[in-house]
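A short worksheet on the structure shown next.
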Amino acid sequence: MVLCFQDPDNIYSPKKTKKDDGERVITKQKSFLGLSILDISNPSSTTLSEDLSISLAGSDLHVFTQAELRVITQSFSSSNFLGEGGFGPVHKGFIDDKLRPGLKAQPVAVKLLDLDGLQGHREFMTEVMCLGKLKHPNLVKLIGYCCEEAHRLLVYEFMPRGSLESQLFRRCSLPLPWTTRLNIAYEAAKGLQFLHEAEKPIIYRDFKASNILLDSDYTAKLSDFGLAKDGPQGDDTHVSTRVMGTQGYAAPEYIMTGHLTAKSDVYSFGVVLLELLTGRKSVDIARSSRKETLVEWARPMLNDARKLGRIMDPRLEDQYSETGARKAATLAYQCLRYRPKTRPDISTVVSVLQDIKDYKDDIPIGIFTYTVPTKPRREVKETSLQNFDKPRRETKVTSLQNFDKTRREVKDTSLQNFDKTRREVKETSLQNFDKTRREVKETSLQNFDKPRNVSTTDNHQKFRSPAHTARNHRITLRNGYNSPMRNEAGGERY
């Protein structure tokens, strides 16, 4: 998604010229493609088609009519809908070899300008002029366009694999192998190098994963040049323009100042390279705040070989060159430096990626495989939940039935055993109590009767008081008997 971060007046101020008659002031600034912004900004200009024909003289672009494009896309059928970007909806079509002489039969992608979208007539013209004159294996091929009344359409070669974004982040897609990822990074850098080193350098300004398209062989090609700008000319170090781009990819100095340079594209390339390494989006609001922005989360670990494994895409399943991964991480770190002057230029990036791509010595031996469900994830999830819930309900009912049955059986058995035991205990207790009662009664009667046979004298002797003992002692002394007390004193009486 393209976002306009800011639009300060002091950043974008085209030259103003007055007409001789002083009737009105018009803004006029030469574009990198030869047409004036006055012409580009006026979609109802009657000379627009003529201007395009003159500017694109010698190019092989075809000018289609609205009727022809309806035939190609089957009236823009919903079954041919491919997606939608900042420019507008994109439909798949097929050009028959009978449609026009010299135009071979081929599948195409038709992009329709949404007049209420984020991009408009200016971006349409920039796209046509740029891709109409620039040809490179790593730039998507523009076959033709339609500029009829208010209709603005672009016809491209069809890219069967879609965008890098869909290949990396779509849930049902197969993971890209390590070598394929390096090739994509290398080819995308080659396309960017072609723009930066052109006779009139061009700054891409919107380098991101969704703008890198892949053909059937996974060859990477840059697309969507609507935001492209002329590079600085002469002694100029940058281009001042309103800030437009995609959140998570735009260079920090460009966001803050509106100063655009080729190093701004290098920063954006570093973000895409980081996405290839980690398998994560540049901005993912589903993650925690610390991990939401990819650059802020991963940059501290790019220069640490011990921590590099933490950020590598787990879907690679360790099927990658550790040496190559370290070099690629170092390159991404250099591209993401805060100061533009310290970032490498794109030619250096291409050279480093060439070396990394050719280095395959320590890639683990084996075929890269990744098992995915045959059904779409949503269907698999729903089926799994249904299957999971069905046994769960059956198990629950069966368990309740078995539990209730067992509970009744246990309850009946327990009551029977309890009642039986209770009766046995009661009978045994009564028998033991009666037996013990009789024994206690008999023993008590015997013991009660026995002490009554003891003599009274013995009892008196056994249980006499001190006064009684002293009286008996006096009687004994008087009668002349030896006294125990006297004996204790050591004497006898004769």
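Going from the start of the chain as shown, residues are counted 1 onward.
Positions of Cβ are set from backbone N, Cα and C atoms, glycine also.
Here Swiss-Prot flags ASP206 as active site, proton acceptor. DSSP assigns ASP206 (active site, proton acceptor) to coil in the three-state reduction, placing it in neither a helix nor a strand.
Over all protein chains present, the Cβ of LYS111 (mutagenesis position) has 24 other Cβ atoms lying within 10 Å. LYS111 (mutagenesis position) falls within a strand segment according to DSSP. The ATP binding site feature in Swiss-Prot is assigned to LEU82, GLY83, GLU84, GLY85, GLY86, PHE87, GLY88, PRO89, VAL90, LYS111.
Look at Swiss-Prot and you will find 76-356 tagged as domain 'Protein kinase', backed by sequence analysis.
What Swiss-Prot notes for the published mutagenesis of LYS111 to Ala is this: Abolishes kinase activity.
In this structure the alpha carbons, written CA, of LEU82 (ATP binding site) and ASP206 (active site, proton acceptor) are 21 Å apart. Within the same chain, the residues at least 6 positions away from VAL90 (ATP binding site) whose Cβ sits under 8 Å from its Cβ are PHE81, LEU82, GLY83, GLU84, ALA109, VAL110, LYS111, LEU112, listed in sequence order. Annotated pair GLY88 (ATP binding site) and ASP206 (active site, proton acceptor), C-alpha to C-alpha distance, rounded: 16 Å. Between the farthest pair of Cα atoms in the ATP binding residues (LEU82, GLY83, GLU84, GLY85, GLY86, PHE87, GLY88, PRO89, VAL90, LYS111), the distance is 14 Å. The ATP site is defined by LEU82, GLY83, GLU84, GLY85, GLY86, PHE87, GLY88, PRO89, VAL90, LYS111, and by the 8 Å test on Cβ atoms against their centroid, the other residues of the chain that qualify are LEU112, ASP114.
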